[in-house]
Structure formats: C-alpha cells, structure tokens
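Working notes, beginning with the structure itself.
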Amino acid sequence: MLKTISGTLALSLIIAASVHQAQAATTYNAVVSKSSSDGKTFKTIADAIASAPAGSTPFVILIKNGVYNERLTITRNNLHLKGESRNGAVIAAATAAGTLKSDGSKWGTAGSSTITISAKDFSAQSLTIRNDFDFPANQAKSDSDSSKIKDTQAVALYVTKSGDRAYFKDVSLVGYQDTLYVSGGRSFFSDCRISGTVDFIFGDGTALFNNCDLVSRYRADVKSGNVSGYLTAPSTNINQKYGLVITNSRVIRESDSVPAKSYGLGRPWHPTTTFSDGRYADPNAIGQTVFLNTSMDNHIYGWDKMSGKDKNGNTIWFNPEDSRFFEYKSYGAGATVSKDRRQLTDAQAAEYTQSKVLGDWTPTLP
C-alpha cells in the first residue's frame with residue numbers, strides 16, 4: 001500500500017512539474033500591467049505594441065488583469081494580444097460616432113472604434129473589448145438637450161478592409177449600437193460573447209462565429225411592443241460568397257427584461273455609396289447572414305427590412321427576402337420555420353463548414 005501511494009505521489013509531482021514547465025515555456029515578447037514597476041513591464045498596451053520590431057514575425061503581448069482605457073489601431077502584421085482572463089483584462093474607450101473631435105468634426109462610425117484592426121494575422125485571446133459610450137443615459141435625455149448625441153453608433157471592434165485572418169478566441173465584445181464592424185477580409189470568432197442592441201454585428205467582411213453567445217441588451221427607451229434592435233446588418237457584396245456565418249451558437253437575452261419578439265436576426269444594410277452617377281444605397285450589397293445549429297431565446301421574431309436612399313434622395317426599402325438570409329436547424333423558443341424564415345437544405349448547409357468559409361486559412365494561436 002505504501003509503495004502504491006508513493007508511486008502515485010511521484011506521478012502527481014511529475015505531472016505538476018510538467019504543467020509548471022509548460023507554463024514557464026510560454027514566452028511573451030512584451031507584458032502589460034497597470035501595477036508593475038519593475039521597469040520591464042509596460043503600463044499601456046499602446047507602448048507594448050510600439051515596441052514591436054518592424055517586420056511580420058509573431059509578436060505576442062501578455063495583458064495582465066486591469067481596465068486599460070485606450071484606443072488602439074493595429075497596423076503591424078502578426079500581432080497577438082493575450083489577456084490574463086476574459087473578464088479581468090479589459091480594453092475600453094467611450095466614443096460614439098457623434099462624439100466631437102478637437103476640431104469640431106465627428107468621429108463617425110468607423111472612427112468610434114475602441115480597437116481597429118488594419119493588419120493581417122492578428123489574434124486576441126481571453127480579454128474584453130468595450131465601447132463604454134453610455135447609450136442608455138444618452139437616450140434618456142430630452143431631444144431638446146444640446147448634449148444629446150444623435151449619432152449613437154459606438155464600435156468596440158473594427159476589422160477594416162486592410163485586415164485579414166483575424167482570430168478572436170474567448171473574447172467578449174461589449175457595446176450597444178454597432179458593437180462589431182467587420183468590413184474586410186476573414187475573421188474567426190470562437191467561444192466569444194458579443195453584446196449589443198442595434199445592428200451589433202455588421203459589415204461586408206467574411207466572419208465566422210462558432211460556439212459564441214450573441215447577447216441582446218435591454219433598452220429602457222423602447223416602448224413595449226416595439227422593436228429593440230437587430231443582431232446583424234450585413235452589406236456583403238453580391239460577388240462575395242460568404243458574409244456573417246453563425247454556427248453552433250446561442251442567441252440569448254441580457255436579462256428577462258428583454259421582451260419577447262423584440263429583436264430581429266438581421267436586416268439588409270445597403271450603405272450609401274458614391275458612384276459615377278450619384279450617391280445612393282449600394283444595390284450590390286446583397287447581405288448574407290446565416291445561422292446554423294443555433295439556439296434562440298424568445299426575444300427573436302425573425303428578419304426585418306432596412307431603408308436606404310435612391311439616386312434622387314428618396315427613401316427606399318430593402319426586404320429580407322431579397323437578401324441572403326437563411327437558417328439551418330435553429331432551435332429554442334425563438335426558432336420557427338415559416339416562409340419568412342428560409343431554411344437551408346442539408347446539402348446547402350454543407351457549404352458552410354469552417355474550411356469552406358475561411359478558405360485556405362486555418363486559424364491558430366501563437
């Protein structure tokens with residue numbers, strides 16, 4: 001018996017030592033901490049990014065727990081942010097599209113972003129990215145209040161057309177209107193949590209979401225029986241095969257205060273675009289959102305329409321049936337099969353595997 005116990009103890013010590021060695025073997029090119037004063041650790045993420053050498057070799061930054069009030073633009077390829085924990089390592093800013101710059105101009109939707117990705121092969125893991133613009137407080141103001149911001153889009157994460165192969169693992173994105181803007185390349189979101197109200201996942205990029213929570217937030221400014229928001233607003237070009245693809249995920253409510261049938265799965269965004277014959281809603285933005293094997297709470301009612309401007313400046317409507325909006329094996333209180341919620345066949349659903357959506361890119365972490 002003693003021999004067996006000794007052997008078990010020895011094995012346990014070997015395993016513990018192996019785990020310790022594996023952790024010690026994890027190397028970071030830079031470490032960020034709000035509390036360290038050893039002279040080797042950066043106090044801001046921006047300073048850590050600036051320390052990365054030119055080139056495109058992998059550069060990995062460990063972000064210790066803390067709230068970092070920073071706005072970041074990533075332009076270096078192969079940069080990787082690793083948080084100490086998803087809820088503990090927080091990058092936050094509070095800028096809305098209507099927030100004024102020092103010169104009096106507005107930041108605009110894209111300019112409101114807390115983090116902007118304009119590089120290839122970026123990754124973020126185990127951290128939170130927030131846009132802390134106080135949407136509820138702003139909406140509670142009187143329309144006659146000069147401090148009330150009219151353009152309330154407030155992006156937490158923006159992947160630009162210069163971005164490609166952006167990988168987000170165990171990341172929380174927090175905002176209200178326009179939380180996540182994917183405008184270019186390919187992005188992969190795995191085990192993530194994305195919360196918002198109006199069009200909180202939008203854009204014309206290709207983005208695959210797997211095992212994610214899409215969280216609809218409560219709005220005190222919306223009267224009972226009215227629509228509170230929309231999960232997606234894709235503007236995918238007609239020649240692009242994939243847009244926003246959500247698989248094996250959960251469409252949930254922030255709390256029971258979110259009413260039943262108050263959120264749409266998506267609406268078609270045709271962004272106002274300048275053409276040779278004028279400026280009007282892009283007719284080629286035949287947006288795609290597809291939900292596969294995803295559970296839906298009862299706050300979901302289906303798809304919706306969205307307005308735009310024609311060549312003469314008149315309001316026109318774009319209907320969901322004219323877009324690429326589909327579901328496959330949705331389930332839960334918010335799932336239903338009807339003519340207004342088109343379903344994929346098994347053969348069609350087979351076209352939405354990770355390898356097909358992301359092509360020649362297999363997401364990996366450093």
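Just so you know, glycine gets a Cβ as well, placed from its N, Cα and C.
In Swiss-Prot this protein carries:
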type	residues	note
BINDING	Thr109, Gln153, Arg219, Asn226, Tyr230, Arg267, Trp269, Thr272	substrate binding site
MUTAGEN	Gln153 to Ala	Strong decrease in affinity for substrate
MUTAGEN	Asp178 to Ala	Loss of activity
ACT_SITE	Asp178	active site, proton donor
MUTAGEN	Val198 to Ala	Strong decrease in catalytic activity
ACT_SITE	Asp199	active site, nucleophile
MUTAGEN	Arg267 to Ala	Loss of activity
MUTAGEN	Thr272 to Ala	Decreases affinity for substrate
MUTAGEN	Met306 to Ala	Strong decrease in catalytic activity. Decreases affinity for substrate
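Here the C-alpha separation of Tyr230 (substrate binding site) and the residue listed as 'active site, nucleophile' works out to 5 Å. DSSP assigns Thr109 (substrate binding site) to a helix in the three-state reduction. The CA atom of Arg267 (mutagenesis position) is located 6 Å away from the CA atom of Met306 (mutagenesis position).
Ranking the recorded positions Arg219, Arg267 by the number of CB atoms within 10 A of their own CB puts Arg267 at the top. Using a 10 Å Cα-Cα cut-off around Thr109 (substrate binding site), the recorded positions Gln153, Asp178, Val198, Asp199, Met306 reduce to Gln153, Asp178. Here the recorded positions are Asp178, Asp199; the one with the fewest Cβ atoms within 10 Å of its Cβ is Asp199.
Taking each Cβ in turn and tallying the other Cβ atoms within 10 Å, the top scorer among the recorded positions Thr109, Gln153 is Gln153. Here Asn226 (substrate binding site) is compared against the recorded positions Asp178, Val198, Asp199, Thr272, Met306, and the shortest C-alpha distance is to Val198. Overall, the recorded substrate-binding residues Thr109, Gln153, Arg219, Asn226, Tyr230, Arg267, Trp269, Thr272 cover a maximum inter-Cα distance of 27 Å. Each residue contributes its Cα atom, and for Asp178 (mutagenesis position) and Gln153 (mutagenesis position) those atoms are 6 Å apart. The separation of Val198 (mutagenesis position) from Gln153 (mutagenesis position), Cα to Cα, is 9 Å. Under the three-state DSSP scheme, Thr272 (mutagenesis position) falls in the strand class. Nearest neighbour of Trp269 (substrate binding site) by Cα distance, taken over the recorded positions Val198, Asp199, Met306: Met306.
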